[in-house]
Each structure stands twice: as structure tokens, then as C-alpha cells.
Amino acid sequence: MKAGIHPNFKKATVKCACGNEFETGSVKEEVRVEICSECHPFYTGRQKFASADGRVDRFNKKYGLK
């Protein structure tokens, strides 16, 4: 690797909109995110399942399939 062309890698504080903070490595000192693993529905188990009432479901209902 060439010397002097790589950015300085330092500890960064990641701040989420929910108030959660944690440290990681980055070229920036502070990173702000809208969603993290503490508030994301997939990780918290509060995931909403959208019912897919699309064309296939309407077809199956109309013709008595399924």
C-alpha cells in the first residue's frame, strides 16, 4: 500500500434518532442515523406484516381457488 493516501481511521460515535449511541470505526468522528438495531422493527420483533391483497389473491378469490 502507498503511504499517505489512506484516510485516518478513528473511533466514531454513532447516534440514532431513538437516542441510542454506540462506538465504531470510521473516517468521521460522529455519524447520525435514523434507525439502528435498537429501534428497527426487524430486530425488536415489532414487525408488521402487510397483507398482500394483490391481483393473484383477487383472482383466487374470484374463481374459488385456494
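Keep in mind that glycine also has a Cβ here, set from the backbone N, Cα and C atoms.
The Zn(2+) binding site feature in Swiss-Prot is assigned to C16, C18, C36, C39. C36 (mutagenesis position) carries neither a helix nor a strand DSSP state and counts as coil.
Record note (Swiss-Prot) on the mutagenesis of C36 to A: The protein does not accumulate and cells grow very slowly. All protein chains considered, the CB of C36 (mutagenesis position) has 17 other CB atoms within 10 Å.
Here Swiss-Prot notes a mutagenesis experiment, C39 to A, with the remark: The protein does not accumulate and cells grow very slowly.
In this structure, the recorded positions under consideration are C16, C18, C39, and the one with the smallest number of other Cβ atoms within 10 Å of its Cβ is C18. Apart from C16, C18, C36, C39, the Zn(2+) site neighbourhood in this chain, defined by C-beta within 8 angstroms of the site C-beta centre, holds A17, G19, N20, V33, E34, I35, S37, E38, H40.
C36 (mutagenesis position) sits 6 Å from C16 (Zn(2+) binding site), taking the C-alpha atoms as the reference points.
The two recorded residues, C18 (Zn(2+) binding site) and C39 (mutagenesis position), show a Cα separation of 7 Å. DSSP classifies C16 (Zn(2+) binding site) as strand under the three-state reduction.
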